[in-house]
Amino acid sequence: MGNSMKSTSPPSERPLSSSEGLESDFLAVLTDYPSPDISPPIFRRGEKLRVISDEGGWWKAISLSTGRESYIPGICVARVYHGWLFEGLGRDKAEELLQLPDTKIGSFMIRESETKKGFYSLSVRHRQVKHYRIFRLPNNWYYISPRLTFQCLEDLVTHYSEVADGLCCVLTTPCLAQNIPAPTSHPSPCTSPGSPVTLRQKTFDWKRVSRLQEGSEGAENPLRVDESLFSYGLRESIASYLSLTGDDSSSFDRKKKSLSLMYTGSKRKSSFFSAPQYFED
């Protein structure tokens, strides 16, 4: 009934099961509710809410920042999965959220594309908000650049969080992440998203580069360590150095210095491709 607020005693309330009360049960507030023209807002744009129940068009939710509990219509919120996958918002609302005062460079979200049904868009905060279309292959793999394919969206986010690789910047934190309170318990080191990787390896001896021979085992892995211990960006930097310092017979010759490794989510392939192509949404 117009702008009237939802009754606090709904006739039918569907509590969410324990299996639903997970990471996906968050809502991002897209606009102040209720409107300031009617009464002081209970929930403000940019707040993240935990879902209590779903009533078909209305949500009963509690704010993660203020602790206030109330009802809010579905048109005023977007559903959030994994902290960065937003469902139910368009390009304009995505830009509004990414341009909130506390949002930093590199903040991002993935959302359903408005212009291409069945595809997704990656929206990133930089000097301005940039949008990149995410394509889906027939085998359900994803890519932004055709030379880099990923088995799932999580792998795509992980890769571009390590290296920009053609994007406007590296992905840093999901949009509105600052509105989620810090956990009270100590997270596991292997699951903490902000834990830096520390390598306990011998210092690399650059003099060994000149002794590398084409086709030798050392040329394949001059560090003689597991490649998985090094980030993609570090390995690419080493490859670039080798291409600049190696002689004509080196496996890393000069003509390869502008090329990069293909990353495929769960696998890394040693095939070389030309510079990436990106399609802005």
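Using the three backbone atoms N, Cα and C, a Cβ is placed for every residue, glycine included.
Substitutions noted, but not modelled.
Swiss-Prot gives this note for the published mutagenesis Gly2 to Ala: Abolishes myristoylation and localization to endosomes.
Residues or ranges marked as domain 'SH3' by Swiss-Prot: 22-82.
The 10 Å shell around the Cβ of Pro73 (mutagenesis position) contains 13 further Cβ atoms across the protein chains shown. Listed in Swiss-Prot is the mutagenesis experiment Pro73 to Leu, annotated as follows: Slightly affects inhibitory function. Abolishes inhibitory function; when associated with E-111.
According to Swiss-Prot, the feature domain 'SH2' maps to 84-175. Broken down with DSSP, the domain 'SH2' (84-175) shows 18 helix, 27 strand, 47 coil.
When Cβ atoms from all protein chains are considered, those within 10 Å of Arg111 (mutagenesis position) total 24, not counting its own. Quoted from Swiss-Prot for the published mutagenesis Arg111 to Glu: Abolishes localization to endosomes. Strongly affects inhibitory function. Abolishes inhibitory function; when associated with L-73.
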Overall pLDDT for the domain 'SH3' (22-82), taken as the rounded mean: 90
Within the domain 'SH3' (22-82), residues counted as helix, strand or coil by DSSP: 3 helix, 29 strand, 29 coil
Pairwise Cα distance for Arg111 (mutagenesis position)/Pro73 (mutagenesis position) [Å, integer]: 20
